[in-house]
Amino acid sequence: MPAIMTMLADHAARQLLDFSQKLDINLLDNVVNCLYHGEGAQQRMAQEVLTHLKEHPDAWTRVDTILEFSQNMNTKYYGLQILENVIKTRWKILPRNQCEGIKKYVVGLIIKTSSDPTCVEKEKVYIGKLNMILVQILKQEWPKHWPTFISDIVGASRTSESLCQNNMVILKLLSEEVFDFSSGQITQVKSKHLKDSMCNEFSQIFQLCQFVMENSQNAPLVHATLETLLRFLNWIPLGYIFETKLISTLIYKFLNVPMFRNVSLKCLTEIAGVSVSQYEEQFVTLFTLTMMQLKQMLPLNTNIRLAYSNGKDDEQNFIQNLSLFLCTFLKEHDQLIEKRLNLRETLMEALHYMLLVSEVEETEIFKICLEYWNHLAAELYRESPFSTSASPLLSGSQHFDVPPRRQLYLPMLFKVRLLMVSRMAKPEEVLVVENDQGEVVREFMKDTDSINLYKNMRETLVYLTHLDYVDTERIMTEKLHNQVNGTEWSWKNLNTLCWAIGSISGAMHEEDEKRFLVTVIKDLLGLCEQKRGKDNKAIIASNIMYIVGQYPRFLRAHWKFLKTVVNKLFEFMHETHDGVQDMACDTFIKIAQKCRRHFVQVQVGEVMPFIDEILNNINTIICDLQPQQVHTFYEAVGYMIGAQTDQTVQEHLIEKYMLLPNQVWDSIIQQATKNVDILKDPETVKQLGSILKTNVRACKAVGHPFVIQLGRIYLDMLNVYKCLSENISAAIQANGEMVTKQPLIRSMRTVKRETLKLISGWVSRSNDPQMVAENFVPPLLDAVLIDYQRNVPAAREPEVLSTMAIIVNKLGGHITAEIPQIFDAVFECTLNMINKDFEEYPEHRTNFFLLLQAVNSHCFPAFLAIPPTQFKLVLDSIIWAFKHTMRNVADTGLQILFTLLQNVAQEEAAAQSFYQTYFCDILQHIFSVVTDTSHTAGLTMHASILAYMFNLVEEGKISTSLNPGNPVNNQIFLQEYVANLLKSAFPHLQDAQVKLFVTGLFSLNQDIPAFKEHLRDFLVQIKEFAGEDTSDLFLEEREIALRQADEEKHKRQMSVPGIFNPHEIPEEMCD
């Protein structure tokens, strides 16, 4: 069967690609059908045939036949793809008469298809694609080869309403292509010319839009015109907006017509966002007229929340657009309206609408409103941060030190506070949630959207609290009271209230905070006793834990309360409801970090530090926790121990702290000494992994002083490492590499990994590099390096590489002497694992380059000490890195290269031979990634490296000849070398283009943003064949701009004494 398929495909391909005979349209339709409706091999064959045909340089000559005779819409779309391809890439090399022919054909086809209203509706997608083709032609032809385009399209629009409607779409697409999407699609100079042409000829387009809006009764045409106008508003000269009847037409004629209200409101929003001072009156008019219309369309007493939930799509869109309009206008022009006393009421009405819209149960709309409330609260606070925040309404007498703007917004801010408290989003720390089925469960996936919403709401509520903390407290206390008495009790209400209470930590005066919090925690603890049922208790517990975790200042100041809270957390650690134990451990660690010192001091009324109580009862506290929760608990206690400053006391605490894990560890080591096979027992290996994880977390918290515990287990741990390595190797030899997937082998590898994590974690926190280098590094290298080298690739631990990287980063010069030994063991064998492709061993890949980066940054002399063959491998691997498809690896590769180049420049002895051997090579490889579209993300770094390299040559830092065979001035050589390199890679470029590009590489090498845009322009040019006519590349203009840039650079340099060699200074300046 596959053989027959191949024959058929070959036959189809031969027939379709034979341009000497007529196109068999039925055959083409069949192949296209195969692509869309076939499966497997059949589909792949069709894809191959169509790709071959599309890439054929003469394929475009078949497009008219395809569009005219094909019965299949997909085939027509395929024909348009061919046409688009030729316009974008080969237009400049087509003879003029053929360009004119294609242009006439496309215009004719659009006129024919769009003149018939029924056809327009039926073939919407097809016409849309034809329009896009025309716009691609315009980007090549207009204004030079088609100066009359704007008057042509405006003239044609007056002949037929249906045609006019489609022409509006074409103008809208052209505007988008030139003003919104031009970056990276057309060169900067060409983009500027197209923008200038659009602005210069806009009056004709504007008159057409005005004519339609004033005279047409054709609703779809008017709608299309408004949509097009919307796209123009962000770039047209402002006179067209503010010195014509446009604003009043939009408001009076279209805003209250259901079909046009959404697009009209979007237009008004776009205008509202303009920031200029000379049109103040027009903005006031815009605001007052829009508000008048709004009150007719949507009376102020409307329940917008209800209207939204019952509304149709376009009604819901209208409410969203309304929020955008109000938010945009008020953020930009609120002070303009505030100044006018006669508009105060209108301003309050606008804020009332904002409040009503803020209550709509739709997150996207709420985010828009929140943006405004945040802006307003922040502005009012920043104007006078230290004004009293007591509420004048509550304190009975008028406070004259409340700033006037604040007074104006006061009544509204009461309502906004209530809104924020009632709608507070879920913070990241809360793990116990109610799911869609109404069950209380542990949340596993973090919702970044919800976290961002929480952060913005938190910030807004903090500002609102600063503006009037009495009111904030009143709202929260009342709402809490209603939870306790049951009138507002629900999980959702309790959650949002507690999340809001937690979010204002630090925004009240300390005394007020204390009074408020004591009430809150007492009420919540009471609620916990009062409510029955595990779910209720879990929700209340999660809220108590969240709030206490947010108020470390309060806890630090009130020891009794802190102790009560921590004991309550220990209670929750026995509560097996989903998520409660996790949250108890997470809250405990937060409190431990923020209040660490209080646990190691003897507090008033206590006989010993609380840490001793914890360590005495540690067994009882953690007996119901899961292993990973125990690890979190150990980390928390570690922060407390880390705060003890008396070394002797601290060492005693560490011994007591690690007693439980050490007992199990010692027992396993003793058994292993008698019978090493115990290290093949699954349960034992699992225990070892868990003990080491505990040590890792403890070390992370205690820091350098953990050395006393590390030293105690260090050599045994490395022996276990070696022993497990041998077990793994033996298993692989006996059963092949698949054995690494088995649970026991995976547990053994966990032990190895955790060993490396413990060592690297401690080294990164240590403070005595010499002691580490002398006592800890030698046994480590002995245990891990040879093992890594000997292992089969699948069994090599990527952590070995990251551990070495951490050691190099931390110890710097202290470890330089060991680098050759480390490299011998890990460099080549890892490189052979990752240089076959870009996918396998992703962790080894990342860590390998992190190690290279560490050596490059901290032990660069070691690079110069390794043999030349190995250094070449290092450089090859850096080049391999920046060509990577994995973004993080490519970025690391570029950073290593840049640092390497800068380091080499400091090494006089090695620099010149390095440049002679590698400079041109590196340049060539950098250009290969610059011109590779899959690497555009790295363009800034490419620009920095290239600019640095060209600058080295220009400033004469490279004294050796880059071309020993024919020694000429390096700058002249480099200009020719790069020009030839680019010409051979892109033979379709004209000499003038290449010459100008190379000139820019020298002129702009001290202005990275300009250098980067210069590269981006070049990337646009290599996509298309330029032909003889390069006028629309505006090379002369670009040349003048580059010359100016060069002169500017020269002037800047002249102003720095000594920057130029005395022989480079012009004669008249020598005197």
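Please read every residue number as a count from 1 along the shown chain.
Yeah, the Cβs are placed from backbone N, Cα and C, and that goes for glycine too.
Marked as domain 'Importin N-terminal' by Swiss-Prot: 46-112.
Here the residue is the original one, but Swiss-Prot notes a mutagenesis experiment at this spot, Ser191 to Ala: Does not abolish Rex-mediated mRNA export. Taken residue by residue with DSSP, Ser191 (mutagenesis position) is part of a helix. The Cβ of Ser191 (mutagenesis position) has 20 other Cβ atoms within 10 Å, all protein chains considered.
As a published mutagenesis entry, Val284 to Glu appears in Swiss-Prot alongside the note: Does not abolish Rex-mediated mRNA export. For Val284 (mutagenesis position), the count of additional Cβ atoms within 10 Å of its Cβ stands at 17 [all protein chains shown].
Listed in Swiss-Prot as a mutagenesis experiment, Asp334 to Gly is described as follows: Does not abolish Rex-mediated mRNA export. In this view, Asp334 (mutagenesis position) is surrounded by 19 other Cβ atoms within 10 Å of its Cβ, with every protein chain counted.
The annotation that Swiss-Prot gives for the mutagenesis experiment Met412 to Val reads: Does not abolish interaction with Rex and RANBP3, and Rex-mediated mRNA export. Cβ neighbour count for Met412 (mutagenesis position) (all protein chains, 10 Å cutoff from its Cβ): 17. In the three-state DSSP classification, Met412 (mutagenesis position) falls within a helix.
Around Phe414 (mutagenesis position), the same-chain residues at least 6 positions away in sequence with a Cβ under 8 Å from its Cβ are Asp471. For the mutagenesis result Phe414 to Ser, the note given in Swiss-Prot is Strongly abolishes interaction with Rex and RANBP3, abolishes Rex-mediated mRNA export. Does not abolish interaction with RANBP3; when associated with T-411. Abolishes Rex multimerization; when associated with T-411.
Among the mutagenesis experiments that Swiss-Prot reports, Tyr454 to Ala is described with the note: Does not abolish Ran binding activity and nuclear export complex formation. Note: Tyr454 (mutagenesis position) has non-local neighbours Met424, Ala425, Lys426, Pro427, Glu428, Trp499, Ser503, i.e. same-chain residues 6+ apart with C-beta under 8 A of its own C-beta.
What Swiss-Prot notes for the published mutagenesis of His481 to Gln is this: Strongly abolishes interaction with Rex and RANBP3, abolishes Rex-mediated mRNA export. According to DSSP, His481 (mutagenesis position) is assigned to a helical segment. The C-beta environment of His481 (mutagenesis position), restricted to residues of the same chain at least 6 apart in sequence and closer than 8 Å, consists of Asp523.
A mutagenesis experiment is reported in Swiss-Prot for this position, Glu513 to Ala, and the note states: Abolishes Ran binding activity and nuclear export complex formation. Abolishes Ran binding activity and nuclear export complex formation; when associated with A-553 and A-554. The DSSP secondary structure for Glu513 (mutagenesis position) is helix.
Other Cβ atoms within 10 Å of the Cβ of Gln550 (mutagenesis position), summed over all protein chains shown, number 23. Quoted from Swiss-Prot for the published mutagenesis Gln550 to Ala: Enhances Ran binding activity and does not abolish nuclear export complex formation; when associated with A-553 and A-590.
Swiss-Prot documents Phe554 to Ala as a published mutagenesis change and attaches the note Partially abolishes Ran binding activity and does not abolish nuclear export complex formation. Abolishes Ran binding activity and nuclear export complex formation; when associated with A-561. Abolishes Ran binding activity and nuclear export complex formation; when associated with A-553 and A-513. Taking the Cβ of Phe554 (mutagenesis position) as reference, residues of its chain lying under 8 Å away and at least six apart in sequence are, in sequence order, Glu510, Glu513, Lys514, Leu517, Phe561. In the three-state DSSP scheme, Phe554 (mutagenesis position) falls into the helix class.
Quoted from Swiss-Prot, the note on mutagenesis experiment Phe561 to Ala is: Abolishes Ran binding activity and nuclear export complex formation. Abolishes Ran binding activity and nuclear export complex formation; when associated with A-554. Does not abolish Ran binding activity and partially abolish nuclear export complex formation; when associated with A-525. When secondary structure is read from DSSP and collapsed to three states, Phe561 (mutagenesis position) falls in the helix class.
The Cβ neighbour count for Lys568 (mutagenesis position), using a 10 Å radius over every protein chain in view, is 19. Swiss-Prot documents Lys568 to Ala as a published mutagenesis change and attaches the note Does not abolish Ran binding activity and partially abolish nuclear export complex formation; when associated with A-525 and A-572.
Neighbour count (other Cβ atoms within 10 Å of the Cβ, all protein chains): 23 for Phe572 (mutagenesis position). Under the heading of mutagenesis, Swiss-Prot lists Phe572 to Ala and annotates it as follows: Does not abolish Ran binding activity and partially abolish nuclear export complex formation; when associated with A-525 and A-568.
Of all Cβ atoms in the protein chains displayed, 19 besides its own lie within 10 Å of the Cβ of Lys590 (mutagenesis position). In three-state terms derived from DSSP, Lys590 (mutagenesis position) belongs to a helical segment. The annotation that Swiss-Prot gives for the mutagenesis experiment Lys590 to Ala reads: Enhances Ran binding activity and does not abolish nuclear export complex formation. Enhances Ran binding activity and does not abolish nuclear export complex formation; when associated with A-583. Enhances Ran binding activity and does not abolish nuclear export complex formation; when associated with A-550 and A-553.
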Exercise. Measuring Cα to Cα, how many angstrom lie between Asp334 (mutagenesis position) and Ser191 (mutagenesis position)?
Worked result: 35
Exercise. What residue among the mutagenesis positions Glu513, Phe561 has the most other CB atoms lying within 10 A of its CB?
Worked result: Glu513
Seminar exercise, completed: Rounded Cα distance, in Å, between Ser191 (mutagenesis position) and Lys590 (mutagenesis position) is 54
Exercise. Of the mutagenesis positions listed here (Val284, Lys568, Phe572, Lys590), which is spatially closest to Met412 (mutagenesis position) when Cα positions are compared?
Worked result: Val284
Exercise. How big is the Cα-to-Cα gap, in Å, between Phe572 (mutagenesis position) and Gln550 (mutagenesis position)?
Worked result: 18
Problem set entry | Helix-strand-coil residue split for the domain 'Importin N-terminal' (46-112), DSSP-based | 58 helix, 0 strand, 9 coil
Exercise. What does DSSP call Val284 (mutagenesis position) in the simple three-state scheme?
Worked result: helix
For this session: Out of the mutagenesis positions Gln550, Lys568, Lys590, give me the one sitting nearest to Val284 (mutagenesis position) by CA distance.
Result: Gln550
Problem set entry | Whole-number Å value for how far Lys590 (mutagenesis position) lies from Lys568 (mutagenesis position) (Cα to Cα) | 15
